[in-house]
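The structure under discussion appears below in the form of structure tokens.
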Amino acid sequence: MVDLESEVPPLPPRYRFRDLLLGDQGWQNDDRVQVEFYMNENTFKERLKLFFIKNQRSSLRIRLFNFSLKLLSCLLYIIRVLLEKPSQGNDWSHIFWVNRSLPLWGLQVSVALISLFETILLGYLSYKGNIWEQILRVPFILEIINAVPFIISIFWPTLRNLFVPVFLNCWLAKHALENMINDLHRAIQRTQSAMFNQVLILISTLLCLIFTCICGIQHLERIGKKLNLFDSLYFCIVTFSTVGFGDVTPETWSSKLFVVAMICVALVVLPIQFEQLAYLWMERQKSGGNYSRHRAQTEKHVVLCVSSLKIDLLMDFLNEFYAHPRLQDYYVVILCPTEMDVQVRRVLQIPMWSQRVIYLQGSALKDQDLLRAKMDNAEACFILSSRCEVDRTSSDHQTILRAWAVKDFAPNCPLYVQILKPENKFHIKFADHVVCEEEFKYAMLALNCICPATSTLITLLVHTSRGQCVCLCCREGQQSPEQWQKTYGRCSGNEVYHIVLEESTFFAEYEGKSFTYASFHAHKKFGVCLVGVRREDNKNILLNPGPRYIMNASDICFYINITKEENSAFKNQDQQRKSNVSRSFYHGPSRLPVHSIIASMGTVAIDLQDTSCRAASGPTLALPSEGGKELRRPSIAPVLEVADTSSIQTCDLLSDQSEDETTPDEETSSNLEYAKGYPPYSPYIGSSPTFCHLLQEKVPFCCLRLDKSCQHNYYEDAKAYGFKNKLIIVAAETAGNGLYNFIVPLRAYYRPKKELNPIVLLLDNPPDMHFLDAICWFPMVYYMVGSIDNLDDLLRCGVTFAANMVVVDKESTMSAEEDYMADAKTIVNVQTLFRLFSSLSIITELTHPANMRFMQFRAKDCYSLALSKLEKKERERGSNLAFMFRLPFAAGRVFSISMLDTLLYQSFVKDYMISITRLLLGLDTIPGSGFLCSMKITEDDLWIRTYARLYQKLCSSTGDVPIGIYRTESQKLTTSESQISISVEEWEDTKDVKDPGHHRSIHRNSTSSDQSDHPLLRRKSMQWARRLSRKGPKHSGKTAEKITQQRLNLYRRSERQELAELVKNRMKHLGLSTVGYDEMNDHQSTLSYILINPSPDTRLELNDVVYLIRPDPLSYLPNSEPSRKNSICNAAVQDSREETQL
């Protein structure tokens, strides 16, 4: 490089001085060469080609001019025929010579000259080296036939009356029309419609055939009948319609031959055109055609993008979307890359859906298909992932690309996206609303373990039910004879609504008052449950911000009610008093119907005597002293307008008192073990930070393995750890990132440390290191590699003393060849667990909600059969929640993530639903926002009596807001139902039993909800006993008595005892203690259900679990020293405040 630089000589001084004055322009201009590009387009031929062919607009004008010219020539031919006088005689000269006036001849010559010149010019411009290709084209030959004779007649005047078949120009006009339509579509930038073109070609072909036949017959009959144009038209229409009256017929052989030729041409050309049209029509039916621009601009529509459309997904979307009155005029455009299956096609042919649903086959990644769906004019776009795929990550990737494509094509279109894996969520943060399936699923299953039936509670809240229907017969469960089904169905109609406080009749009077005061009095007066609020200048929703929050006029209130306030009617005070008097004669558990409370503005008749003049009786719900009890009912402190937080407790009123009795040594050890803070490691990007109970130091990975000893501990089974609380076992296929959201809600900072349950992850596959890094900071979290198929694995992980077992649906089994068979393995495994461990609370996730009828299946249980019939009736009535009366769902024992699809659909109308659901599930934590928890009603709490008094007690003491009740009752069957449960064959088997008491016991046990509860034989034993009973008449009396005795001995050995013995033997074989196995404890003869926002006078019952939204403990600090328990809670809150720096 140095040598090259040394070879360059220095510039002379004069050049240096010139460069200083003029810059570098002087010598650069000397060497610069101007280059012109695209010189090939500057030739005369290329300029003509650009004007006549390439340029869209000029080419369209040329095509239009050519089309008009051909129509003009046909019009001149008709004028010539009409002006011509009929010739005399039948000489053949009339075929070759016609009478043509001079002006008409001049016009036809001019048209011929222009047409021929244009044809030759276009042929020259499109010439590509083969001259015969241009000459032998049919349009060029027709042009020569129709134009050259007129040009020759200019120089040879005797040929001016020569007949020229100018009517053949109609075919040239047809050809020009096709080219013009193509150029028109290019000019207006519109996607060409093959169906439109084909229909146009068919119509123009038919018209050309008829016009050619009319003119040809009329001319050939000049030597015959002398037909005019109208007679020729009549003859052609009659002939082509196959009617053939015969009143007008051709006479000459030439005209007859021409008619035969035209019929042959029609029989060849028209079927081809119809076949192509039919093919395109079928393809159009498959692809769905287009959604017109005019409709998109004048009507409202949303687009649903899916990779494959199943009938269940379609009906869930349509039922939920059109459940809102203001969406009745919307259209749904479905954009799916696959062909419509038979079931979907059948549904979309129903008039109710065919008028509002349009199916387009196409891909969201193609702008052409997005244009067909008019995505840029859509009100919203719903993009759903296909969960029934083996590779769910690949399904998410497709969803991400669809979302990007829609955002690129229509940036102003609101996006509602469903994603499966939480690690993929950050790719679509730009979407307006996102629902991550695994996040919601695991958080909901986790809360099910500490707040029973949370999954059912959330599912009912996000579904649009018919509980608010005016017609009683249309409401869920109102036709059932069971009272619990009526109450449960009516309360299921409660949903979350919003309204501005100053515009509300419910809440306007509470401006300037505390949130808890407004919540209690709104429920007392109107029966609505105020659960959250949002400032006008803030996007964050606060669930139960507590008694320190003062309501403003501009606040947006979120409340639970049967219907929104705008659809409610209010009675005056006199009407309410009359209704209260008439209603006071009934003293049932639910005295006032919900709808009557909603429609009233008066105060509900709640017995709160002496509550306005008495102070709080104590910090808990405990019953006051006996002396006070003898004089009057226990009093409840009133809810203050502006709360005095010195009397507000931040701890659970009904929490375990053992936490108060903790010794100083236990407190010291507890403080050393646990800390409060944010998890230092998150397994995926985009997880919401949650304040949790954490360990001071992370646990070594070897200590996370439950069934393997290491150098730090020597425990090899759950029993050896000596946990004080019962286990929560999660059976999953893999330790995905979503499983992290199962642990976080159970280790949230507001959960008491004494109530933390150990978590055991029973995994089919070993977890990876990233997942272990995330969970090693949480206390009492372990994993074990095993399967629920293996009894030994279940026993090692501590299933015998577990509080809950969560069975997560496996990804590898989510897809099956036959619909609804994806849950087969899960259902059978859970049924085995149900048989082996009847006292275990099992929470199962299924792929298809329809399969929940197989959970805890009892084929001969008449109560389950009655519920099956009720479900069918509700489905026939059009209910969106036909499965809600199934006992496993009502009790919160089964859940399907597809039930939460409606959460995304509801967000189109209620854009706050996703945020509220995430706050309830603990997926998001906002400072000042409360959390979902529960409390159990014990015998000491029954003095409160009603739900309204409980509402007041909670609001006045702790600031908690109750939102519902989880109630458990024993199953009671009527005599008729009991009789149904015994089949004829069983009755024949038991009719020989002489002991009436034993017969009654068998009869009573047969009505139980669990067929395995009473002493029945296994299947083979029953078959053997029946065979003996059928052979009975063949034996003597002594033999019959012997057979009867053998059958009684078999009955005494129950299936439950055999299973219990099997489990105990396996436990002994594994070296496990059998003390924790309670083989006879059974809670399966009960039914549980949820009452969302029950009426204020609903009676509390023993073992009711009340759902609470508790204020954030970190939002305030009490100023006084109430009780010892309260001070402990305040200290915990103070520690939390110091750690979080909030």
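Start at 1 and count along the chain as shown; that gives each residue its number.
Cβ coordinates come from backbone N, Cα and C, glycine included.
In sequence order, L209, I210, C213, A266 constitute the residues six or more apart from F240 (mutagenesis position) in its chain with CB-CB distances below 8 Å. The annotation that Swiss-Prot gives for the mutagenesis experiment F240 to L reads: Loss of chloride-activated potassium channel activity. Loss of potassium selectivity. Inhibited by chloride. Expression in primary dorsal root ganglion neurons induces membrane hyperexcitability and neuronal toxicity.
Listed in Swiss-Prot is the mutagenesis experiment Q276 to E, annotated as follows: Greatly increases unitary conductance of the channel; when associated with 279-E. Residue environment of Q276 (mutagenesis position) contains 14 other Cβ atoms, counted within 10 Å of its Cβ in all protein chains.
The secondary structure of Y279 (mutagenesis position), as reduced to three states from DSSP, is helical. Quoted from Swiss-Prot, the note on the mutagenesis of Y279 to E is: Greatly increases unitary conductance of the channel; when associated with 276-E.
Summarised by DSSP class, the composition of the domain 'RCK N-terminal 1' (299-435) is 59 helix, 28 strand, 50 coil. Positions annotated as domain 'RCK N-terminal 1' by Swiss-Prot: 299-435.
Residues or ranges marked as domain 'RCK N-terminal 2' by Swiss-Prot: 725-865. With DSSP states grouped into helix (H, G, I), strand (E, B) and coil, the domain 'RCK N-terminal 2' (725-865) comes out at 58 helix, 29 strand, 54 coil.
Quoted from Swiss-Prot, the note attached to the mutagenesis of G1032 to S states: Loss of channel inactivation by ATP.
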Neighbour count (Cβ, 10 Å) for Y279 (mutagenesis position): 12
